[in-house]
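Feature annotations, reproduced from Swiss-Prot:
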MUTAGEN   PHE151 to Cys  In M2011; leads to absence of functional cytochrome b, but does not affect splicing
VARIANT   GLY269 to Val  In strain: 777-3A
VARIANT   ASP350 to Asn  In strain: 777-3A
VARIANT   GLU412 to Lys  In strain: 777-3A
Amino acid sequence: MAFRKSNVYLSLVNSYIIDSPQPSSINYWWNMGSLLGLCLVIQIVTGIFMAMHYSSNIELAFSSVEHIMRDVHNGYILRYLHANGASFFFMVMFMHMAKGLYYGSYRSPRVTLWNVGVIIFILTIATAFLGYCCVYGQMSHWGATVITNLFSAIPFVGNDIVSWLWGGFNMEDPYYSNMMLNKSVLCWNIFIWMMNYYIIQLIIYNNMIWNKNNMVKMFIMRRKLAVINMYMYMKLIIQRTYSYYMNNTIIYDKNHKLNTDNPIYAYIGGLFEGDGWITISKKGKYLLYELGIEMHIRDIQLLYKIKNILGIGKVTIKKLKMKDGTIKEMCKFNVRNKNHLKNIIIPIFDKYPMLTNKHYDYLYFKDNLLKDIKYYNDLSYYLRPIKPFNTTEDILNKNYFSSWLIGFFEAESCFSIYKPMNKKMKTASFEVSQNNSMEVMLAIKSYLKITQNIYTDKFNNSRMTTKSINGIKNVVMFINNNPIKLLGYKKLQYLLFLKDLRTITKYNNYFKIPPKY
């Protein structure tokens, strides 16, 4: 007997490839199924090797693909094999489906077989789309946005499903991490479904006798497939949890301390002083330490940027019912984790101290947090002092004041163009206000060389407005020349402000308005 027939392993290959009995009416169209299997193996193998070098991080995805093409040995061959293999996979699949339609493979008794093939086809389309999203760029970004927005057509829960798929209100890191993970799982699911497909073919084409032994064999095989599926989905859950953890932590330097040299943290400090809070509240007999910022819903993108920069906290939406019955939507970013507060927030505010009287709140907050005060009864009485923490000169001498000021403007400033009554020409206006912060307002006035007076109302809210040509010029030049830029809705307001400013002769003739920001 030939060795290929006597060997336990080779005999299996021999029975299916060499000595496999086939009907005389079979033709070359029946090669499509085996070619599909070959294409799938090529896709899985090349995909595994490329995944070793690919990063699903939103900032590294495109660079990692470039790394595969340029730095990985024969990486370009892997990528081209993967890309062209996908094209051939679909070409062969469509020919395979056309053969099935032509020969009536969808009719009884092969209905189940055809349905399994349809499921494989749908899974393949989904897998191809996920791979299309992995290279983070404009095309994949908007392609993913459009396709996933299809779920918004589902009544009642559509928008929630879209937000869940995105991992937030825009394309966040978890979305692209999940794309990569889901793609790998779907590849294995296609492989498993193809095994089912093959088993059903055996049942139909070889006229298997449904005796007790064969039923046991089929039962065992399907249980094995169920175990494989369960393993893959458990692996997916673990990977998604790990991905969520990695996307909600921040990178430390070698000494495990936050690197606060980036002036963007001064910007965040100014933003918190404008619209943020830092509190110790009672939760039963325990204390809840919290730092947060609340803004209008239009600034939700800004809060997500802050979350991504810090790597901690969460963003939520809440609806407020106004006195007139209308609903106002607000978004909130807050941090409650003590380790995050100690290791990230405190180093930032130690490096860039608050300039308003909120610094008293911070010192009280920091003292209790570092002492690990847990119970409400152990908390000492606190009342914010009235005396200013910093003088105007102290504020102006801070080397981070310009970066801090951009963040403060993001929260508390307003750019507007309006037409006064009985006047033909429009007027530009810049306004900034804050409660219990006269020294900060005086520092801003001095720093920007604004001549207008500061108005303080009976609630101790200080407001400064400038409409003069020189004042508007100083504000525009400061914002445009600052290395730290506006990041939220205020940026859009400022861009529209510049656009309208170019149409006002008295400003346009006096100084050169920046063409872009």
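Any Cβ shown, glycine's included, is placed from N, Cα and C.
What you see is a predicted model, and the numbers here were worked out from it, not measured in a lab.
Mapped onto this structure are the features recorded in Swiss-Prot.
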{"residue": "PHE151", "record": "mutagenesis position", "CB count, 10 Å": "16"}
{"residue": "GLY269", "record": "variant position", "CB count, 10 Å": "25"}
{"residue": "ASP350", "record": "variant position", "CB count, 10 Å": "12"}
{"residue": "GLU412", "record": "variant position", "CB count, 10 Å": "22"}
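Considering only the recorded positions PHE151, GLY269, ASP350, GLU412 (variant position) has GLY269 as its nearest partner by CA-CA distance. Note: the CA-CA distance between GLY269 (variant position) and ASP350 (variant position) rounds to 10 Å. Taking only the Cα positions, the spacing between PHE151 (mutagenesis position) and ASP350 (variant position) is 45 angstrom.
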